[in-house]
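What Swiss-Prot says about this protein:
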ACT_SITE  Glu99  active site, proton donor/acceptor
BINDING   78-82, Arg183, Ser191, Arg195, Tyr238, 285-294, Lys300  3'-phosphoadenylyl sulfate binding site
MUTAGEN   Arg78 to Ala  Strongly reduced enzymatic activity
MUTAGEN   Glu99 to Ala  Loss of sulfotransferase activity
MUTAGEN   Arg101 to Ala  Prevents dimerization and strongly decreases enzyme activity
MUTAGEN   Lys158 to Ala  Nearly complete loss of enzymatic activity
MUTAGEN   Thr198 to Ala  Slightly decreased sulfotransferase activity
MUTAGEN   Ser285 to Ala  Abolishes sulfotransferase activity
Amino acid sequence: MRLSVRRVLLAAGCALVLVLAVQLGQQVLECRAVLAGLRSPRGAMRPEQEELVMVGTNHVEYRYGKAMPLIFVGGVPRSGTTLMRAMLDAHPEVRCGEETRIIPRVLAMRQAWSKSGREKLRLDEAGVTDEVLDAAMQAFILEVIAKHGEPARVLCNKDPFTLKSSVYLSRLFPNSKFLLMVRDGRASVHSMITRKVTIAGFDLSSYRDCLTKWNKAIEVMYAQCMEVGKEKCLPVYYEQLVLHPRRSLKLILDFLGIAWSDAVLHHEDLIGKPGGVSLSKIERSTDQVIKPVNLEALSKWTGHIPGDVVRDMAQIAPMLAQLGYDPYANPPNYGNPDPFVINNTQRVLKGDYKTPANLKGYFQVNQNSTSSHLGSS
């Protein structure tokens, strides 16, 4: 009996020693970590150097970081940004997804903090320096882009007004590239007015006001694009993308360093399919990009702009001429379409396309009026 008691006491003692040893080991490791942190200079922990790791449905692991070649698609709303991102989304290696809406707002806030001398002083005094803010912006933007859709080898973001911050974004993501969608401002404004696309600061009851605001917005974006440089920012003319999709998309994919895929010419066939094109049920362009690329949206603005605005067009929107559009031509000669596009237009006129099942009930595609409401914008 005594022997049994001794064995029990011995076993208990060994267990106690083992627990104490484990706890001591943990404390040693924690102390080393603390000491290492004290010896490191301030800011040695760099979250912007960390990677996001995601696993796709194909069980492939994707790693995303600040050095990745992100693609940013933007431009004044109603300039073809949705069509462009749908075409890219059709590529098997690319995922753009719907507008996040939040990224341009956060970028605008960041810009406001920088412009306000008093606010910047307060932030600096609190230790919230430009370096801290930039690291936080970098992590936030990457997190939103990466996690608001399925993982892919190449990620892109389409929020139209992000390209007002191209220079800043190119600093946060040094290997990023930008596609600036450019469209005849008269067509963009007619589209936003007739489709009642609310944009902050635009008076949708006035063509003159909207064209003035269009001019200001595209002027800022174009200047940012030029400052970033032609190696990183490519102006993409909506009219040429629609008239000559194969030629335009080859130039775009070459610029982005992405291999060619015929899928980009048939985005409408991949809508709502796994790994294909995901469309928002509430974005204004959704009911248009379900159709193949077609022609009539190019010039359906003709005859709708008030006469006094037409007369003053060169003064109201000087960026038209700078971008290569004739402000006095109504409409300009944008060029001759490829046979492929003519065939697509005939398909649309016949109603030879289907609304994806997941989008039915959220908008109506009136096939009886397609002859006057064609196009993807």
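Cβ coordinates come from backbone N, Cα and C, glycine included.
In this structure the C-alpha atoms belonging to Glu99 (mutagenesis position) and Ser191 (3'-phosphoadenylyl sulfate binding site) are separated by 19 Å. Spatially, by CA atoms, the recorded positions Lys158, Ser285, Gln288 include one closest to Arg78 (mutagenesis position), and that is Ser285.
Arg78 (mutagenesis position) is surrounded by 28 other CB atoms, counting those within 10 A of its CB over all protein chains shown.
Reduced to three states, the DSSP call for Lys158 (mutagenesis position) is strand.
Each of the recorded positions Arg101, Lys158, Lys291 was scored by the other Cβ atoms within 10 Å of its Cβ; the lowest score goes to Arg101.
In this structure, Ser191 (3'-phosphoadenylyl sulfate binding site) is part of a helix by DSSP. The secondary structure of Thr198 (mutagenesis position), as reduced to three states from DSSP, is coil rather than helix or strand. A gap of 21 Å separates the Cα atoms of Lys158 (mutagenesis position) and Asn294 (3'-phosphoadenylyl sulfate binding site). Across the fold, the C-alpha of Ser191 (3'-phosphoadenylyl sulfate binding site) and the C-alpha of Thr198 (mutagenesis position) stand 11 Å from each other. When Cβ atoms from all protein chains are considered, those within 10 Å of Glu99 (mutagenesis position) total 23, not counting its own. Taking the C-alpha positions, the distance from Asn294 (3'-phosphoadenylyl sulfate binding site) to Thr198 (mutagenesis position) comes to 25 Å. In terms of local Cβ density within 10 Å, Thr81 ranks first among the binding-site residues Thr81, Ser191, Gln288, Asn294.
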